[in-house]
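J.: Starting off with a structure, shown below.
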Amino acid sequence: MTGRIALLSLTLFSPLSLASTPDGQALDFTHSTIGYAALLIFAIAYTLVMLEEYLQLRKSKPVLLAAGLIWAMIGYVYQQTGSTEVARQALEHNLLEYAELLLFLLVAMTYISAMEERRLFDALKAWMINRGFNFHTLFWITGWLAFFISPIADNLTTALLMCAVVMKVGGENPKFVSLACINIVIAANAGGAFSPFGDITTLMVWQAGHVSFLEFMDLFLPSLANYLVPALVMSLFVPHQTPSSIQEVVELKRGAKRIVVLFLFTILSAIGFHAFFHFPPVIGMMMGLAYLQFFGYFLRKTLARSLAKKTAIAMAKNDEAALKRIGSVVPFDVFRSISHAEWDTLLFFYGVVMCVGGLSLLGYLGLVSEILYTEWNPIWANVLVGLLSSVVDNIPVMFAVLSMQPEMSLGNWLLVTLTAGVGGSLLSIGSAAGVALMGAAHGKYTFLSHLKWTPVILLGYVVSIVLHLLLNHQSFT
């Protein structure tokens, strides 16, 4: 049993993720030199990923190299056994999985980048700053906004936006910054758990067809409880002070609100293709990219006329500041927004997909699946997945589960979606939002400051699981 637990830990603590093999005569290399070498390469690669902040080494680099080495070894051993076609089919299958993920995320990131370029998030930040809220009110406002924005935007962007407000208003109060950042991380992760667009893990579960778009809403109340339980406790310790008033003026660029509407239509297109035609949602997302491209064309073609009107108004009012802003206007370019996508993250996903493809073909994921989902009760296995995601990034953990293809009820698929999404809140290093805020609020929000509240966050984790088991018990049959 000890040996199996060790193998389980080693497997899940490396980026074993998103790959699965098609039907074919895959060979078992779990007890071979090649298999052990693959595990060692994964362990080293993931160690480097975890040390990204300290080494200043982008996380995509080690997993890209690991993927190449693993598949080179697989190619060699399958060539020796005369089964090259099996390995090639597995490789192509995983490349297709990655292509769907890449294009979907690229469109979503492009829209978020376009909203940032049109200053939509800057305007939201300025609105909160100008209201002169006290620390207690700001604690709740940033938390609620993080919870409700992250299902549409990604939780990382949401967390960074809310943290910018906290640092701008209360940066001189370390206690408030620490509590507010913890609250934001919990809220962003919890909010992302009940929407396919809120987190990469929920997106993958949706694309795999295990949970429909509307069925994700069954996780709303458990996710809400996951946020509210620790937030209510922490709010008792927030300083009851009012920071000095700051006035900040932000003018939205032309087309900002219409881009939000186009993004909503893009989401509806993705849902429609998946619901009505059973096509991959990425088809609707790519169609949505065309919406943005044509709108960008419209903005460029009408820019001169728009600037002429604004210039005439500014000259009539003798507004020098407005004239200066008009003179610095840069035409909207959708390809600039595409270039601002998080390419390190997208390449990291490639490494994760191919690494797990190799592990799956070598037989390790089948072995781990046997331990987790056959010998254990799936409910306890899914609770463990959430705890693992507090140490290991939830993306490789969830991709590993998807690659195992366990036979589970809808309730258990919802449970693993919930736990993988919110489990990362237990530690600051457990989610991209937490890691990013440690950098944005350096010295004020730290690993140790988050760790002090882990028992309260764990209480919220347990309450959310129990609430899901009670409210959605019919989906476990």
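Backbone N, Cα and C define each Cβ position, glycine as well.
Although substitutions are noted, the structure shown does not include any of them.
Source: prediction; values computed, not measured.
Sharing the record's features from Swiss-Prot:
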MUTAGEN   His93 to Ala  Shifts the pH optimum to more acidic pH
MUTAGEN   Glu100 to Ala  No change in activity. Shifts the pH optimum to more alkaline pH
MUTAGEN   Asn155 to Ala  Lack of activity
MUTAGEN   Thr157 to Ala  Decrease in activity
MUTAGEN   His210 to Ala  Shifts the pH optimum to more acidic pH
MUTAGEN   Glu251 to Ala  No change in activity. Shifts the pH optimum to more alkaline pH
MUTAGEN   His274 to Ala  No change in activity
MUTAGEN   His278 to Ala  No change in activity
MUTAGEN   Glu342 to Ala  No change in activity. Shifts the pH optimum to more alkaline pH
MUTAGEN   Asp344 to Glu  Decrease in activity
MUTAGEN   Ser390 to Ala  No change in activity
MUTAGEN   Ser428 to Ala  Decrease in activity
J.: Give the distance between the Cα atoms of Ser428 (mutagenesis position) and Ser390 (mutagenesis position), rounded to the nearest whole Å.
T.: 8
J.: Using C-alpha atoms, which one of the mutagenesis positions Thr157, His210, Glu251, Asp344, Ser390 comes nearest to His278 (mutagenesis position)?
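T.: Closest candidate to His278 (mutagenesis position), judged by Cα separation, is His210.
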J.: Which three-state DSSP class does Glu251 (mutagenesis position) fall into?
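T.: Reduced to three states, the DSSP call for Glu251 (mutagenesis position) is coil.
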J.: Among the mutagenesis positions listed here (His93, His210, His274, Glu342, Ser390), which has the Cα closest to the Cα of Glu251 (mutagenesis position)?
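T.: Minimum Cα distance from Glu251 (mutagenesis position) across His93, His210, His274, Glu342, Ser390 lands on Glu342.
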J.: Does Thr157 (mutagenesis position) have same-chain partners at least 6 apart in sequence with Cβ under 8 Å from its own Cβ, and which are they?
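T.: For Thr157 (mutagenesis position), the qualifying residues are Ile112, Phe121.
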J.: Helix, strand or coil by DSSP: which one applies to Ser428 (mutagenesis position)?
T.: helix
J.: Within a 10 Å radius of its Cβ, which of these mutagenesis positions (His93, His210, His274, His278) has the fewest neighbouring Cβ atoms?
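T.: The mutagenesis positions His93, His210, His274, His278 were compared, and His278 has the fewest Cβ atoms within 10 Å.
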J.: Can you name the residues of this chain that are 6 or more positions from Glu342 (mutagenesis position) yet have a C-beta less than 8 Å from its C-beta?
T.: Met109
J.: Look up His210 (mutagenesis position) in the DSSP assignment and reduce it to helix, strand or coil.
T.: coil
J.: Just counting, how many other CB atoms are there within 10 A of the CB of Asn155 (mutagenesis position)?
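T.: Cβ-Cβ neighbours of Asn155 (mutagenesis position) within 10 Å number 30.
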